[in-house]
Amino acid sequence: MELLQLWSALIILVVTYTISLLINQWRKPKPQGKFPPGPPKLPLIGHLHLLWGKLPQHALASVAKEYGPVAHVQLGEVFSVVLSSREATKEAMKLVDPACANRFESIGTRIMWYDNEDIIFSPYSEHWRQMRKICVSELLSSRNVRSFGFIRQDEVSRLLRHLRSSAGAAVDMTERIETLTCSIICRAAFGSVIRDNAELVGLVKDALSMASGFELADMFPSSKLLNLLCWNKSKLWRMRRRVDTILEAIVDEHKFKKSGEFGGEDIIDVLFRMQKDTQIKVPITTNSIKAFIFDTFSAGTETSSTTTLWVLAELMRNPAVMAKAQAEVRAALKEKTNWDVDDVQELKYMKSVVKETMRMHPPIPLIPRSCREECVVNGYTIPNKARIMINVWSMGRNPLYWEKPDTFWPERFDQVSKDFMGNDFEFVPFGAGRRICPGLNFGLANVEVPLAQLLYHFDWKLAEGMKPSDMDMSEAEGLTGILKNNLLLVPTPYDPSS
């Protein structure tokens, strides 16, 4: 009898809560205007059922095929718009860019990025402009990217030594590439490799997997109950406390240390100095500095390592492309002992391989934006605070823009002059407009330089007798489009004299 009463009370609670949500939705003022078309929606959940069991970029690509390049999807309470064409993306990222320049906030970003005091997820504001300007001038300028060359060479040499010692055995390249990228970024930005390097990489991956804005509580932001019951929230706070401990140690170390690896200021020293400057427009808090550090790890490590791993995976699946890329690298660099950014500029085919990889596997498949004010895109009204998702993954596989879009074919870039610098809006893996990735050149150097070394110094085969056709090329869920499974490869040292 007591069990029956308990179930009855639970059912009454769920029904009452559902009715209250429906009433709130009915009472909510409806935006006015000509809105984008979209599929029929269900009460309460809208179009959430379309995402179940699928990666969001895949599900939303199907919506665009039926309803057009500017499509409306109702994700619970959140009015959302999917952009899947060059023209719509150009309007949102260039013509009405200021109106669409906010980021969509999620529970994950608010908790892990210190209430979005960072650069990636910060609203478009004076704080964002100030922090981005400091980041670009002190860390990510072309001059600085070149000055970090000896760090890249040192860390890549460390990786090559490890691979030579493991010759003939399967190596977890996912782990090795993530460690390499993280070490380069730590030394360039913070002056040294941190002790908790591996743990922080793991925390970054978990944070990004939970920051995509597809948690149930993100879809019903007005629901205090869902916000309270969000099971991921407690996990996020546990992660945040551990991240905070690691970042606090980095901050404390810089408070008592006057110089980094270069014998001068690193970016954290600059932020501390500017924190004391009474002339800056927006005060820099300690949380802002921590959020910036976490930004550097998450944006720098995850996107660069993701792209490098996808390149290696595609090369293993396409042996003819691998042979052509290795032949180019070995012919161009055989007389050089060390090389960096300027040297890889002559590797035209390898650079096309990287481009083709980012076309098929963009580091951020769905670029998140949010409206700061009502605007019009392709003739459709996008209301204030609407969530905008630019489906970079879908545009990269659209036959309107790409011949044989499902084929890995780097030679296509011999025939077209498309680049990813934010000018060709069907190909924006780094974004475009005001919020284009500020670390584009830094990230690209951290992909191309190690990749050239790996192709030059080793021949590669798949582990455990696998064939290219056996490879699992699935993507994991999350904000970044990482390989679902770790990439295991067997290196064999290359002898130039042979």
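Each residue, glycine too, has its Cβ placed from N, Cα and C.
According to DSSP, MET358 (mutagenesis position) sits within a helical segment. For the published mutagenesis MET358 to Leu, Swiss-Prot gives the following note: No effect on activity or regiospecificity.
One mutagenesis experiment catalogued in Swiss-Prot, MET360 to Leu, is accompanied by this note: Strong decrease of activity. In this view, MET360 (mutagenesis position) is surrounded by 19 other Cβ atoms within 10 Å of its Cβ, with every protein chain counted.
In the three-state DSSP reading, ILE364 (mutagenesis position) counts as coil. Swiss-Prot documents ILE364 to Phe as a published mutagenesis change and attaches the note Loss of activity.
As a published mutagenesis entry, SER370 to Gln appears in Swiss-Prot alongside the note: No effect on activity or regiospecificity. Long-range Cβ proximity for SER370 (mutagenesis position), meaning a same-chain Cβ under 8 A and a gap of 6 or more residues, is found for CYS100, ASN102, ARG103, PHE104, GLU105, LYS385, ALA386, ARG387, ILE388. In the three-state DSSP assignment, the secondary structure recorded for SER370 (mutagenesis position) is strand.
As a published mutagenesis entry, CYS371 to Ser appears in Swiss-Prot alongside the note: No effect on activity or regiospecificity.
CYS437 (heme binding site) falls outside any helix or strand according to DSSP and counts as coil. In the structure as shown, the Cβ atom of CYS437 (heme binding site) sits within 10 Å of 24 other Cβ atoms. Annotation source Swiss-Prot lists heme binding site at CYS437, citing similarity to another entry.
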Filtered by Cβ under 8 Å and at least 6 apart in sequence, the residues in the chain of ILE364 (mutagenesis position) near it are THR303, VAL392, PRO429, GLY431, LEU479, THR480, GLY481
Between the C-alpha atoms of CYS371 (mutagenesis position) and MET360 (mutagenesis position), the distance in angstrom, to the nearest integer, is 28
Same-chain residues at least 6 apart in sequence whose Cβ lies under 8 Å from MET358 (mutagenesis position): THR307, GLY396, PHE420, PRO429
